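Take a look at the structure below.
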Amino acid sequence: MLVVPAIDLFRGKVARMIKGRKENTIFYEKDPVELVEKLIEEGFTLIHVVDLSNAIENSGENLPVLEKLSEFAEHIQIGGGIRSLDYAEKLRKLGYRRQIVSSKVLEDPSFLKSLREIDVEPVFSLDTRGGRVAFKGWLAEEEIDPVSLLKRLKEYGLEEIVHTEIEKDGTLQEHDFSLTKKIAIEAEVKVLAAGGISSENSLKTAQKVHTETNGLLKGVIVGRAFLEGILTVEVMKRYAR
């Protein structure tokens, strides 16, 4: 099972937004480049980096940080405001192959195929709040059945998703794996679970679901609990495979 540390960037700094709300932003006095380098040295093979400024405000203020982080691009899945082929290609030229996309894919599913044509490995971000699918930096929502949506996107080459429970994101509440498990099994896609991966109990449950889904639950993304030391690097490594 993959355990993926998460680093969100806002105003050029490491940050977390509780439930995805800008007014509930927590900033951390951590250097993002040093943090990523240390995690790779500790043996983590994948780091989740999201440009919140670009996702929410369509701002390029974090680009200098992304350029510095590109040294470690092979270990990073990058997301946040990837809504055009031009921007995806710009990130690809920096070395970022694994890119997280959402809003543009909901508007135009063929975007998945277009990304593969420029050697990008797209990962769809399925963000849910109370059973509704959210997009545009979680500022908009729509009543869409997640499983039906994913089955349709598979026709365009979808293979893997990140499923975030927005109501749990950044709250340190426990992730409810029942919906994540249902999505993985019924849609037959690989899933990284996010939002509420907040304790060792979360990791134990994830490991159990990983086995029950024959690996379709590929792993978990750990954000605030990691940044605040609630889940230490040592504990996360214990569950990482």
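Keep in mind that glycine also has a Cβ here, set from the backbone N, Cα and C atoms.
If you look for the noted substitutions, you won't find them, since the model keeps the original residues.
Features reported for this protein in Swiss-Prot:
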type     : residues      : note
MUTAGEN  : Asp8 to Asn   : Loss of activity
ACT_SITE : Asp8          : active site, proton acceptor
MUTAGEN  : His48 to Ala  : Decrease in activity
MUTAGEN  : Asp51 to Asn  : Decrease in activity
MUTAGEN  : Arg83 to Asn  : Decrease in activity
MUTAGEN  : Asp127 to Asn : Almost no activity
ACT_SITE : Asp127        : active site, proton donor
MUTAGEN  : Thr164 to Ala : Strong decrease in activity
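Where Swiss-Prot records a feature, it is marked here on the structure.
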residue: Asp8; record: mutagenesis position; Cβ within 10 Å: 28
residue: His48; record: mutagenesis position; Cβ within 10 Å: 22
residue: Asp51; record: mutagenesis position; Cβ within 10 Å: 23
residue: Arg83; record: mutagenesis position; Cβ within 10 Å: 20
residue: Asp127; record: mutagenesis position; Cβ within 10 Å: 25
residue: Thr164; record: mutagenesis position; Cβ within 10 Å: 26
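The two recorded residues Asp127 (mutagenesis position) and Thr164 (mutagenesis position) have their Cα atoms spaced 5 Å from each other.
With Asp51 (mutagenesis position) as the anchor, the candidate mutagenesis positions are Asp8, Arg83, Thr164, and the one with the nearest CA is Asp8. Put simply, Asp8 is the one of the mutagenesis positions Asp8, Arg83, Thr164 whose Cα lies nearest to the Cα of His48 (mutagenesis position).
According to DSSP, Arg83 (mutagenesis position) sits in a coil region rather than a helix or strand. Between the C-alpha atoms of Arg83 (mutagenesis position) and Asp8 (mutagenesis position), the distance comes to 18 Å. Between the CA atoms of Asp8 (mutagenesis position) and Thr164 (mutagenesis position) there is a gap of 14 Å.
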